[in-house]
Amino acid sequence: MATSSAHLSFLAGRISPFSSERIGLFPLRGEFRPRMTRFRCSAGPSGFFTRLGRLIKEKAKSDVEKVFSGFSKTRENLAVIDELLLFWNLAETDRVLDELEEALLVSDFGPKITVRIVERLREDIMSGKLKSGSEIKDALKESVLEMLAKKNSKTELQLGFRKPAVIMIVGVNGGGKTTSLGKLAHRLKNEGTKVLMAAGDTFRAAASDQLEIWAERTGCEIVVAEGDKAKAATVLSKAVKRGKEEGYDVVLCDTSGRLHTNYSLMEELIACKKAVGKIVSGAPNEILLVLDGNTGLNMLPQAREFNEVVGITGLILTKLDGSARGGCVVSVVEELGIPVKFIGVGEAVEDLQPFDPEAFVNAIFS
């Protein structure tokens, strides 16, 4: 599979100079042999930059393949589009677009988004702008990509310049919230970030134990509740204070899973948000809502409610590798205007991937 330069440049920016030794790029002694020529200085085939470039390419290819594999079920649903467009002709436009519309609906693009996409294609076909099946396919992909890559929609984490940056992880029960936090910690740690975890889920008895396992697994420090009746806001406040005093880069704050209809628990999130903001001005930098990809369009009411209460800055969509409803990604971004930051495309610790709109579109419309 070809790996785009965008993927390579993105990944190059994600490799921290502090993590080079950990990923096997050092020591350099005896290996880095620059060759001077009249025009340039280049590294030998076994040198640092050669190995760094190879590592970046391999990592980029691996990440793209994971995303491609993760959306296999959605891609199967949408494969009918290729069949429809293979022998497309103008006389069959209405039939083809009706079946294309059905394929998008089955994949949970939602009625509003689906109608908008199909009617735009119809208009371009009838005006003569689109004259072949391949042109229609390209226009379909471009239309979806435009919805995902809106202006001012930042898919990267916005961590600001004050340390520590604070990231709150919120969501309903069973969405993969604590697991996503652990995987995010693993990713940040491997990039050379000093990470502190905060076990703010004081409602579920096993939550703290689960996060402690993730802390041990990722090599991160953790702050847990003192006593059975500790308040979540107190735990998070204590963690952010420690993060500030001990020079941590990021504090990842777990919170109790809650139904979006439970007002008292939603109020607790407001208290948590205020508590961390008192320690570090502008915190939390990110409030990430974890949503189960298997719920499809049913995630929209959850996202709306959480957003109204605490102001969601980004989404983590989990369990998409087992879902045929990948179109919900487009719906939630387009209807709520909240960017997807990460997607879960597998059970492995490395399978929480930064969301790349172009890679996503290529994965569902192969």
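One is the number of the first residue shown, and numbering goes on along the chain from there.
Cβ from N, Cα, C; glycine included.
For all the noted positions, this structure keeps the original residue and models no substitution.
Quoting Swiss-Prot on the mutagenesis of ARG51 to Ala: Reduced binding to the thylakoid and LHCP integration in thylakoids; when associated with A-54.
One entry in Swiss-Prot concerns the mutagenesis experiment ARG54 to Ala. Its note says: Reduced binding to the thylakoid and LHCP integration in thylakoids; when associated with A-51.
Where Swiss-Prot documents ILE56 to Ala as a mutagenesis experiment, the accompanying text is: Reduced binding to the thylakoid and LHCP integration in thylakoids.
Residues or ranges marked as GTP binding site in Swiss-Prot: 171-178, 254-258, 318-321.
According to DSSP, ASP321 (mutagenesis position) is assigned to a helical segment. One entry in Swiss-Prot concerns the mutagenesis experiment ASP321 to Asn. Its note says: Loss of GTP binding specificity.
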Ask   = Out of GLY171, GLY174, which has the highest number of nearby Cβ atoms, where nearby means within 10 Å of its Cβ, if these are the binding-site residues?
value = GLY171
Note = The rounded CA-CA distance in Å from GLY171 (GTP binding site) to ASP321 (mutagenesis position) is 19
Note = THR255 (GTP binding site) -> DSSP, reduced to three states, gives strand
Note = Neighbouring CB atoms within 10 angstroms of the CB of LEU320 (GTP binding site), all protein chains considered, total 28
DSSP-derived class (H/G/I helix, E/B strand, else coil) of GLY174 (GTP binding site) = coil
